[in-house]
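J.: There's a structure below that I have some questions on.
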Amino acid sequence: MRLDKFLKVSRLIKRRTLAKEVADQGRISINGNQAKASSDVKPGDELTVRFGQKLVTVQVNELKDTTKKEEAANMYTILKEEKLGE
């Protein structure tokens, strides 16, 4: 599954276009490598996303084309959250 689609379906990022912009700015990495919006995501991958002053690392649990809002958080596990610049 494409990175931008995963981020939107899992609701880590609200819109797919925003996920693409964030990836194009170099703020997302997959398993330590900088990722593009079109990069493939697989279960077991570790994603690191920089949201402003926060760095969030998650592990991909499962991939779904669509999901209910209540079940979206089951698609990933948060491994680490850290604040930057403090």
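Every residue gets a Cβ built from N, Cα and C, even glycine.
Keep in mind the model shows the original residues, not the substituted ones.
Per Swiss-Prot, the features are:
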DOMAIN    1-62  domain 'S4 RNA-binding'
MUTAGEN   R2 to A  Synthetic growth defect with ssrA deletion, no longer associates with 50S ribosomal subunit
MUTAGEN   R11 to A  No longer associates with 50S subunit. Synthetic growth defect with ssrA deletion; when associated with 68-AA-69
MUTAGEN   R16 to A  Synthetic growth defect with ssrA deletion, loss of interaction with 50S subunit, loss of Ala tailing in vitro
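Surface or core, plus neighbours and distances: that's what I need for these features.
T.: If you average pLDDT over the domain 'S4 RNA-binding' (1-62) in this model, you get 95.
A 10 Å cutoff on Cβ-Cβ distances gives R2 (mutagenesis position) a total of 17 other Cβ atoms nearby, all chains included.
When other Cβ atoms within 10 Å of the Cβ of R11 (mutagenesis position) are tallied across all protein chains shown, the result is 14.
Look at R16 (mutagenesis position): DSSP puts it in a helix. The Cβ neighbour count for R16 (mutagenesis position), using a 10 Å radius and every protein chain shown, is 17.
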J.: Can you grab the distance from R16 (mutagenesis position) over to R2 (mutagenesis position)? Cα atoms, rounded to a whole Å.
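T.: That comes out at 10 Å between the alpha carbons.
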